[in-house]
Structures are given as C-alpha cells and as structure tokens.
Amino acid sequence: MGACPPKAKGPWAQLQKLLISWPVGEQDWEQYRDRVNMLQQERIRDSPLLQAAKENDLRLLKILLLNQSCDFQQRGAVGETALHVAALYDNLEAATLLMEAAPELAKEPALCEPFVGQTALHIAVMNQNLNLVRALLARGASVSARATGAAFRRSPHNLIYYGEHPLSFAACVGSEEIVRLLIEHGADIRAQDSLGNTVLHILILQPNKTFACQMYNLLLSYDEHSDHLQSLELVPNHQGLTPFKLAGVEGNTVMFQHLMQKRKHVQWTCGPLTSTLYDLTEIDSWGEELSFLELVVSSKKREARQILEQTPVKELVSFKWKKYGRPYFCVLASLYILYMICFTTCCIYRPLKLRDDNRTDPRDITILQQKLLQEAYVTHQDNIRLVGELVTVTGAVIILLLEIPDIFRVGASRYFGQTILGGPFHVIIITYASLVLLTMVMRLTNMNGEVVPLSFALVLGWCSVMYFARGFQMLGPFTIMIQKMIFGDLMRFCWLMAVVILGFASAFHITFQTEDPNNLGEFSDYPTALFSTFELFLTIIDGPANYSVDLPFMYCITYAAFAIIATLLMLNLFIAMMGDTHWRVAQERDELWRAQVVATTVMLERKMPRFLWPRSGICGYEYGLGDRWFLRVENHHDQNPLRVLRYVEAFKCSDKEDGQEQLSEKRPSTVESGMLSRASVAFQTPSLSRTTSQSSNSHRGWEILRRNTLGHLNLGLDLGEGDGEEVYHF
C-alpha cells in the first residue's frame, strides 16, 4: 500500500523512464517537486501510521503497534516508511518506538524518485539530530547506504549536493560529533559516490567554506592513521580530478588557500622577510597529463581565474613565462611569420602561362591559366619556388601533427570552444593546413581551380598571426574581444541583417521588374538585387539614382524606409552591441591576460622537448622533504599596518584617560603626578594633562586623527596581504 508501481522491463522500461523524466526538465523541476511534496503530504494524512509518526503521537502509535493488522512496512508517496517520516520531523520518541517494534526499518531506504536510497539515517544526519543518529546506529542502521535519487545528484535543479553517503551528509552540514560517530561505527572515509567524488571532493563544492575547511582537516586526521598507501587527498573522481584540482576548477579560492597553507614549509623569518617553500605537487604542469593550470584556465567559471593570482601559482607561472615561455613564444611567432611570407611568395609566383583556347564570351577577361605539373618545374626560378612549396607543405604537415593529438586528448568541443585556449585559432590553423595539402593534391593531379584553396589559405594563414598577439599584454585581450564580437554580436546581427536584406531586396526587385535594366540595372535580376542591397546596407555604395528618367514611386518610399531601418537603426545598434562587449571584456582585461599567459605556457611546455624546458623548482631531497618539488618564495611584508595598530591601541587608551583627566583638572594637586598612558609612551607626547582652555580644541584634533587612523588601519588590514613584495627562487 503506497509503494511505487512495479518497474516495466524491456523496451517498456525505456519508454516509462522517458515519460517519467519528461516533466522533470529544467523549467518544470520545481513544479514536479511541489507535486511530489503534495502527494507525500496527502499520503501521510491518509495513513494513520504515517500521520502518527509525523505528529509524534505516541499513544496512537502504541495502539497501531498492538494491532496485528497494521503493516509497519507501508510506505508513502515517495516510498518512505514511517521511520522516515518520524526522522523528517525530528520526532525521536516516535522513531524509537517504531524501531523497537520493527528494527528492520532502520535499514529501509526510500524506493521512489526523487529520494531513491535515502534512509532514516540520512535524514537524521541532515537534521543534525545526534540522539536519533545514535539510536539508529544502535539498531543497525547502515553507514554505507547510498542516496542515489534525483534530489541528491549534482544538478542545477538542486540547491544542495551532499553526495550519497551519510558521512558526506554529516560533513557537509558541519556536524563534527556526527562525523566522529559515523566513523567510529565503520563509515568509510574513502567511499565514492556515482561521480567518483569522495567526501573531500564534496566538501570542495560546499558554499560554507568555514565548515568545509574544518571538516576537511578532521577527515584528513582520520586518514593519517589509516593503512592506505595513497593519501585521501590524491584519490581522483571519475573525471580524474583530485580535491585540490577540483578546487581550482570551481574557483574555490578559500579552500585553495587552506590547502596551500597545509602544504607550505617556512624556511626562515627575519623581520618583515619570510622564506617559504610551497609544494608544487598537482600544481606544476611539468609531466602532468591533466594539468592543474590547464584545468583552471579552461574552467567555465570566472572565479577559477582568481586562482592564478594566488601564491604560489602566480609566482610559478611568472617564472616559467619569463624564463622559457616568452622567449620560445617570440621565436615561434617569428618562425610562423617567415613561414607565411614564404607561402605568400610561392602563391604570388605560382606557375602560370598564357591561355591556350580563344575567348568566346565577351565578359570573360581571363588571359592566363595554371601550368601543368610537367611544365611547372623547369626553370631555375621554378626550382627556387619548389623549395618554398616544400617548406609550406612540410609546415602544414607539422601543424596537423601538433594539433590533431591535442584534439583527441582534450576533446573537440573543449579544444575548439575555449576562447582562452585559442579555440577559434585552432580551427583556423587546421583549416589552413588542410587547404595547403588540398592545393598540393590539385597541383599533382593537374586539377584546375587551385586558386580557390590558395585564396582561403592565404586569408586564414595570415589571420592566425593574431594568435601570437596573446604574448603581449596590450594586444592579448583584444583578440578575445574580436572573437566575442564575431561569435556573439556579429552572429546575432547577421541574422537580423539577412532578414532585412531579403525583404528589401525582394521589394526593390519587384519595383524594377518592369523597368528598363539599361537605365538602372542594380536591381535588374534577383541575385544582383541581393548584392546591391547588401552594399547599400553597409553603406558601401550610395543609393542608385538616374535623374534623366522617372523612377517608380514605390522605390522612393522603400528606399527611405530601408535607409532608416538599416543605416540609422541597425548599424548603430551593432556598434552599441560591440561597445558593450568591449566594456565587459575590458573589465576582465588583467584576468584574461593572465589566463592567456598560463594557457600559452602550458601549451609550450607540453610541446617543447624536456632538455629545452627543464622542471621548475627545487627537489625536496635538498631539504629532507622527499621526492616532491617545491618553489621557494620570499615575501616582504609591510609593517605599516602593525604600526598603525599600535597607534590605535594608544588612542583607545587615551579615550579611557579623558575621563580621568577631567577629574584631575578639578584637582590641581594631581595634575603633574598622573601616570603616563601608553599613548604618551608610544608617541613621546607632552603630558596628557591639558588646561581647560586648550582641552576642547586639542580633544577635537585627537579625535579626528584617531578616526583617520582607524580608517587607515581597516584599509591596511584588508590589503596588507597583497602589499608585500614577493621574490621567488629556484
């Protein structure tokens, strides 16, 4: 009674799944959830057992339990038992009574979506009901039960993601006592959910960073006493991400800094100077198949790019870029420009000869044609051109050999879709290389029309030069602006432009369909009308007019409407759209530049031979830290905030003494013998006793100075961590 309907088998199972999942779309998820909740409440009201469990009605529960016809296994609308209902409403007494009568209820999960697999222990943990958790564990509740329903999956529909196990639920709600209790009863801290996420992965995804950091430390303290060879922090999920890498992908700077604090080793401190060794495990992209830096720059979340400003990532990237990345990138840019000059020269001096056949069409102006293969390489000039063509073809092959493996490694959608990684430029360069090889095939087979692939290849090849603008801080963000304008503003504008051109070109053609084309031939046929309207739209040409003849009246009306809509409205709209895109990208200028540098550095590091790009950092053996690699960073901390803090403490003390000074002014005998305050010692000021005539003005001045100092202190403390000058060594 109240249980879920039996599941269909075979093709009917897929159909049933489709019909069930149909209403659970992004737009209907809230309605679906509300409908489930309504059915659940109706079912609870219809069942005396469930209603008694909800209202903690112990008298009614005892009567029902004594009734042998009462089914303790009856379930609600989502497959929940009476124990689920009692746990949901924090009714400890009702839950205890139910477990005494039917202990097996402690292990029973919910059977229907969206709460499949949820046990009463999951609910008690989420409610942080410690006593109920103890009671459930005492009666054999499973600490390894998994809640796999749609309500517990990581999805935009759900507001929370706590994993599937009770331990991850307890860690996410921040209950240290329940976490310890579950581990004492055998909960596996290395358990993974259907996504492969451990409890550490799930903590990374929580919005409450404070609880997450505390629970992270607690769980690691238990893992340190385990017998596993691999640390829990190094266990990857199904995407190959460890908790540390997941923090980078999600842009969780708080957790990233917390983990880095656990990994750093302070060498020495001397006044404002501090030398620190930072563990580069999982950070350095050298030899990493799934690079942390590449994951950060390719993340869809803007917060991830803030990781690039954190120590030691900022110092590591800066060192690699200045020492290896920038020199190699400039060399690569120079080689590519020379290569394109060679290709362009070969195209300009391609083998041509006079046309053999006679021209029969008066509109045909062709006088030259391409030579056959046997005639193309005869003279000394042809041999020189052959060398350039071989260089061009070899370069195209090298480009494909470098690009194609990365497509399979990263995936086509991510490789071509990430702007920071240079996605559109990868499409351009691969297309260019393919066109060069196509031209070679056409040349070898004596096929006519090689001018078509050559023309496109020249345009695409020279457009690829813009990729190397990312090596310069002034030009790098502009390439991203161009990409966003082309694939964002321009694409939307082209749809509107196509509609307007089709409409007005048809109107112009119909208007001049009955007129003599010799007098005004811009709209004589439909293709010509389309092209002329396109030129008019972009104001390339002026409106066609012939004042020696009478033009159709409808032409004037149509052209006036076209001029207002196209020129005044749509072109200015397009300019405004591009201006908005420029403003938005300009706000992220520094972030985008840093991300471009990181992506370029990782790309070069992956492509270059190891002897040209040695590993960065210091081996831990030199400091007795094992085989891990470290980056040494020297920080110079500004002590001004500390000095201002002492000033503020002095001012606070002076406030307390103001009242005493007022009393001392009434007693002249004690004016000279008062104790010096901390402020007088700190500032070496005159005696704090002041005459009555000077008291008000002096007190006002001290108050202004004190407030300004407090404001300066708050600003200094907010920015104090970033004021230090950092120097990094290897």
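Just so it is clear, glycine is given a Cβ too, placed from its N, Cα and C backbone atoms.
Every position carries its original residue.
Here is what Swiss-Prot says about this protein:
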BINDING   D542  Ca(2+) binding site
MUTAGEN   F425 to A  Decreased inhibition by the synthetic drug econazole
MUTAGEN   E535 to A  Minor effects on Ca(2+) permeation
MUTAGEN   D542 to A  Abolishes Ca(2+) permeation and Ca(2+)-dependent current decay; no effect on monovalent cations permeation
MUTAGEN   D542 to K  Abolishes channel activity
MUTAGEN   D542 to E, N or M  Attenuates Ca(2+) permeation and Ca(2+)-dependent current decay
MUTAGEN   D550 to A  Minor effects on Ca(2+) permeation
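Overlay of Swiss-Prot feature records on the structure.
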residue: F425; record: mutagenesis position; contacts (Cβ under 8 Å, 6+ apart): S464, M466, Y467
residue: E535; record: mutagenesis position; contacts (Cβ under 8 Å, 6+ apart): I541
residue: D542; record: mutagenesis position; contacts (Cβ under 8 Å, 6+ apart): none
residue: D550; record: mutagenesis position; contacts (Cβ under 8 Å, 6+ apart): none
DSSP-derived class (H/G/I helix, E/B strand, else coil) of F425 (mutagenesis position): helix
